[in-house]
Amino acid sequence: MIHLGHILFLLLLPVAAAQTTPGERSSLPAFYPGTSGSCSGCGSLSLPLLAGLVAADAVASLLIVGAVFLCARPRRSPAQEDGKVYINMPGRG
């Protein structure tokens, strides 16, 4: 089961990532990939694009949850037909 602390961490992770400035040097070693410190070719995302990405992510997540719900729910067993004649069951035929 997922703990509330993990959900809170996942919700606050984008906020922490947004607080960092592009090109900021990290405390990782220089040989670590992606720590050059430059942000050439990086651009800020426009607000409508960012809102669209968040909305698309939410819709995709809801579709996945719906598909899992439909596939994982218990199936109904077919109704028994009492009109059948059973040889070894007295009183039913």
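The backbone N, Cα and C atoms fix where each Cβ goes, glycine too.
Here is what Swiss-Prot says about this protein:
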| type | residues | note |
| --- | --- | --- |
| MUTAGEN | ASP57 to Ala | Abolishes stable interaction with KLRK1 |
| MUTAGEN | ASN88 to Gln | Abrogates cell killing and interaction with GRB2. No effect on interaction with PIK3R1 |
| MUTAGEN | MET89 to Gln | Abrogates cell killing and interaction with PIK3R1. No effect on interaction with GRB2 |
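Taking each Cβ in turn and tallying the other Cβ atoms within 10 Å, the top scorer among the mutagenesis positions ASP57, ASN88 is ASP57. Counting only the Cα atoms, the space from ASN88 (mutagenesis position) to ASP57 (mutagenesis position) is about 59 angstrom.
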